[in-house]
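Q: Sharing the features that Swiss-Prot gives for it:
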type	residues	note
BINDING	L25, G26, I27, G28, S29, F30, G31, R32, V33, K48	ATP binding site
DOMAIN	19-271	domain 'Protein kinase'
DOMAIN	292-332	domain 'UBA'
DOMAIN	463-511	domain 'KA1'
MUTAGEN	K34 to R	Abolishes sumoylation. When associated with R-63 and R-390
MUTAGEN	K48 to M	Abolishes kinase activity. Enhances sensitivity to submergence
MUTAGEN	K63 to R	Abolishes sumoylation. When associated with R-34 and R-390
MUTAGEN	C133 to S	Reduced kinase activity and retained redox sensitivity
MUTAGEN	T175 to A	Abolishes phosphorylation by GRIK1 or GRIK2 leading to inactivation of the protein. Enhances sensitivity to submergence
MUTAGEN	T175 to D	Enhances tolerance to submergence
MUTAGEN	C177 to S	Retained kinase activity and abolished redox sensitivity
MUTAGEN	K390 to R	Abolishes sumoylation. When associated with R-34 and R-63
Amino acid sequence: MDGSGTGSRSGVESILPNYKLGRTLGIGSFGRVKIAEHALTGHKVAIKILNRRKIKNMEMEEKVRREIKILRLFMHPHIIRLYEVIETPTDIYLVMEYVNSGELFDYIVEKGRLQEDEARNFFQQIISGVEYCHRNMVVHRDLKPENLLLDSKCNVKIADFGLSNIMRDGHFLKTSCGSPNYAAPEVISGKLYAGPEVDVWSCGVILYALLCGTLPFDDENIPNLFKKIKGGIYTLPSHLSPGARDLIPRMLVVDPMKRVTIPEIRQHPWFQAHLPRYLAVPPPDTVQQAKKIDEEILQEVINMGFDRNHLIESLRNRTQNDGTVTYYLILDNRFRASSGYLGAEFQETMEGTPRMHPAESVASPVSHRLPGLMEYQGVGLRSQYPVERKWALGLQSRAHPREIMTEVLKALQDLNVCWKKIGHYNMKCRWVPNSSADGMLSNSMHDNNYFGDESSIIENEAAVKSPNVVKFEIQLYKTRDDKYLLDLQRVQGPQFLFLDLCAAFLAQLRVL
């Protein structure tokens with residue numbers, strides 16, 4: 001027990017009656033972490049106690065809420081588990097998985113560069129966890145050894161989702177965040193990015209650190225560091241195996257559109273070597289996991305006094321209560337203790353459901369096989385590699401971007417749509433049905449005007465306040481096969497009006 005006062009201790013224990021609190025594991029900027037024991041099962045947990053006032057003073061409410069939202073969703077052997085959230089007017093209590101072997105960062109500092117098999121084992125676990133995030137439309141954006149925790153068996157647990165973002169179809173992120181040494185060039189440059197590819201870059205930096213004991217991009221001078229990252233300037237030590245020397249450069253490609261994807265990493269010969277059975281297939285999504293209930297553990301929880309029907313309904317609906325917390329604590333600790341480390345759960349999914357092809361993973365923005373990957377060292381993967389997609393987001397064209405944008409502006413003018421330029425190939429738009437062109441806008445359609453610094457828009461206040469106003473964004477981006485994709489995303493307004501507008505917009509275009 002720590003030295004906190006009896007009054008505060010009894011207060012906390014009244015809020016957490018199902019746990020026996022132990023010592024303080026650490027103290028942070030807006031809270032502390034205590035070890036605790038779940039009363040019914042005896043399993044250890046870590047309880048984060050976050051002070052609401054400190055969170056608000058540090059303007060960290062959004063970061064904390066984001067992490068809670070994401071961790072509540074996730075069930076994966078290599079992502080830290082959140083079992084329960086208890087809120088009071090003064091504090092937020094997060095009951096989380098307890099891991100006791102520190103950070104991967106400290107492990108690397110202590111051991112230096114790792115043997116290839118050990119590094120590969122860590123990397124396989126990291127990629128599995130990151131792939132699970134992407135399948136659930138979450139980009140971590142701050143992957144680094146400091147955010148990778150180790151349990152007693154040296155299994156990786158991805159933590160700290162405070163900087164993560166939920167991905168939305170057709171929407172691009174532009175928030176620069178994360179640690180500079182691990183951040184992708186497009187992130188530190190403030191460019192638009194779809195998400196998954198920035199995690200791939202960070203994983204490449206982590207793999208380099210595991211195998212080399214140093215960082216590929218490092219400089220005390222931040223401008224020099226950014227210059228190295230933007231230029232992709234680093235050296236590969238001679239001790240690396242041919243497989244590692246092939247994979248790392250594929251991950252540390254400056255152009256995100258040419259960077260290897262998670263499905264392609266999975267199929268790389270170096271990654272495939274000694275791949276554990278439970279990591280050999282993509283993990284089930286959260287919906288599949290909620291439907292699958294372990295009958296033996298269910299009965300064990302029922303024997304503790306919980307109602308069977310209520311427990312099953314709560315598990316299927318992912319409802320947090322004493323019964324479901326008890327169930328998941330037993331489930332996780334049982335599989336963790338087994339030699340397969342959750343292998344049984346993943347194997348059951350593999351055998352009980354159709355195998356999802358790696359190409360179905362979230363990839364950014366359009367997934368295609370990289371040329372040369374299958375020819376590496378003469379290894380023929382045949383049907384294992386991701387098949388090229390038959391579909392893509394948005395409207396495709398091989399026309400020049402300037403020509404495309406000029407036609408877009410002409411179509412917007414014909415449809416009486418207001419637009420505001422955000423970047424050369426990104427704009428915000430507003431449309432009100434049955435509004436005249438004179439009342440809505442006065443746009444110059446000369447292409448030099450669009451590619452200049454001005455946004456050509458003059459609006460009518462009455463039109464802006466219309467209940468039928470439709471707001472949307474237009475984004476043009478380049479694909480790997482030298483085509484261009486034009487994507488429209490509704491931001492606000494009636495869905496059917498937006499679809500009508502899209503149909504009319506498509507009919508107006510001459511280059512797509």
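Using N, Cα and C of the backbone, Cβ positions are placed for all residues, glycine too.
Just so you know, the substitutions we noted aren't modelled in this structure.
The structure displayed is predicted, hence computed values, not measured ones.
Please go over these features one by one and say how buried each is and what sits next to it.
A: Contacts of S29 (ATP binding site) defined by a Cβ separation under 8 A and a same-chain sequence distance of 6+ are given as K54, M58, in order along the sequence.
Across the domain 'UBA' (292-332), the prediction's mean pLDDT works out to 92.
Under the three-state DSSP scheme, K34 (mutagenesis position) falls in the strand class.
Around K48 (mutagenesis position), the same-chain residues at least 6 positions away in sequence with a Cβ under 8 Å from its Cβ are G31, R32, V33, I92, Y93, L94, M96.
Note on K63 (mutagenesis position): other Cβ atoms within 10 Å of its Cβ, all shown chains, come to 16.
The 10 Å shell around the Cβ of C133 (mutagenesis position) contains 26 further Cβ atoms across the protein chains shown.
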Q: What is the interatomic distance between the Cα atoms of C133 (mutagenesis position) and K34 (mutagenesis position), given in whole Å?
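A: Checking the Cα atoms of C133 (mutagenesis position) and K34 (mutagenesis position) gives a distance of 27 Å.
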Q: Do any residues at least six apart in sequence from L25 (ATP binding site), in the same chain, have a Cβ closer than 8 Å to its Cβ, and if so which, in order?
A: R32, V33, K34, I35, A46
Q: Between the binding-site residues I27, V33, whose Cβ has more other Cβ atoms within 10 Å than any of the rest?
A: V33
Q: Using Cα coordinates, what distance in whole Å links K63 (mutagenesis position) and I27 (ATP binding site)?
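A: Between the alpha carbons of K63 (mutagenesis position) and I27 (ATP binding site) there are 18 Å.
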Q: If the ATP binders are L25, G26, I27, G28, S29, F30, G31, R32, V33, K48 per the record, what's the largest distance between their Cα atoms, in Å?
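A: Result: 14 Å between the two most distant Cα atoms.
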Q: If you count Cβ atoms within 10 Å of the Cβ of K34 (mutagenesis position), leaving out that atom itself, what do you get?
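A: Taking every protein chain into account, the count is 23.
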Q: Please report the number of other Cβ atoms within 10 Å of the Cβ of G31 (ATP binding site).
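A: There are 21 of them.
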Q: Summarise the domain 'UBA' (292-332) by DSSP state, stating how many residues are helix, strand and coil.
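A: Summed by class, the stretch gives 28 helix, 0 strand, 13 coil.
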